[in-house]
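Engineer: According to Swiss-Prot, the protein carries these features:
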- 9-43: domain 'WW' (DOMAIN)
- 57-170: domain 'PpiC' (DOMAIN)
- Ser122 to Pro: Abolishes PPIase activity (MUTAGEN)
- Gly127 to Asp: In PTF1-2; decreases the catalytic efficiency 20-fold (MUTAGEN)
- Gly162 to Ser: In PTF1-5; decreases the catalytic efficiency 12-fold (MUTAGEN)
- His164 to Arg: Abolishes PPIase activity (MUTAGEN)
Amino acid sequence: MPSDVASRTGLPTPWTVRYSKSKKREYFFNPETKHSQWEEPEGTNKDQLHKHLRDHPVRVRCLHILIKHKDSRRPASHRSENITISKQDATDELKTLITRLDDDSKTNSFEALAKERSDCSSYKRGGDLGWFGRGEMQPSFEDAAFQLKVGEVSDIVESGSGVHVIKRVG
């Protein structure tokens, strides 16, 4: 009888999917034999595996807008060497930006607002963080990013860095 993981992923027991940071792609690992390989193991239900990878990505690509506040882990940015606004003020400012996105998405693109106001160095790239996998971002940010579908925008997400709004693009 297939294991729960096998029935979800389409992989034969005991195989799992992992992600190679150096090669930037998925690979397959057998924890019993410690064998890893790039190709799907024999006996894989490829349709089920592709559905699983689509529905449960190993990595995502997101844009974000970060507003730091005085209690952020590093209350400084390219915009200000000493950020003094409260967490509530940062949240209120982010709500205003989200409203601007909702009101007229054609003239206020996510990327344009990130360039205009984000406290993250990714502002230069329109808030683009590139592709990342689990364990690479702060847990609250990562959880929100992986729950989004491509094209969706998050509610406000709090992290040690400040308050964010996230858009999944890949």
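The backbone N, Cα and C atoms fix where each Cβ goes, glycine too.
Here the original residues are kept at every noted site.
Would you situate these features in the structure and describe their surroundings?
Structural biologist: Taking DSSP states H, G and I as helix and E and B as strand, the domain 'WW' (9-43) has 1 helix, 14 strand, 20 coil.
For the recorded site, Ser122 (mutagenesis position), the DSSP three-state label reads helix. Here the Cβ of Ser122 (mutagenesis position) has 19 other Cβ atoms within 10 Å, regardless of which shown protein chain they belong to.
Following the DSSP three-state reduction, the secondary structure of Gly127 (mutagenesis position) is coil. For Gly127 (mutagenesis position), other Cβ atoms within 10 Å of its Cβ number 26.
The 10 Å shell around the Cβ of Gly162 (mutagenesis position) contains 28 further Cβ atoms across the protein chains shown.
DSSP assigns His164 (mutagenesis position) to a strand in the three-state reduction.
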Engineer: By a simple count, how many Cβ atoms lie within 10 Å of the Cβ of His164 (mutagenesis position), its own Cβ left out?
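Structural biologist: The Cβ of His164 (mutagenesis position) has 26 Cβ neighbours within 10 Å.
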Engineer: So which residues does the domain 'WW' (9-43) touch in its own chain, when a touch means Cβ under 8 Å and the partner is 6 or more beyond its ends?
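Structural biologist: Tertiary neighbours of the domain 'WW' (9-43) are 2-3, 49-53, 58-59, 131, 133-134.
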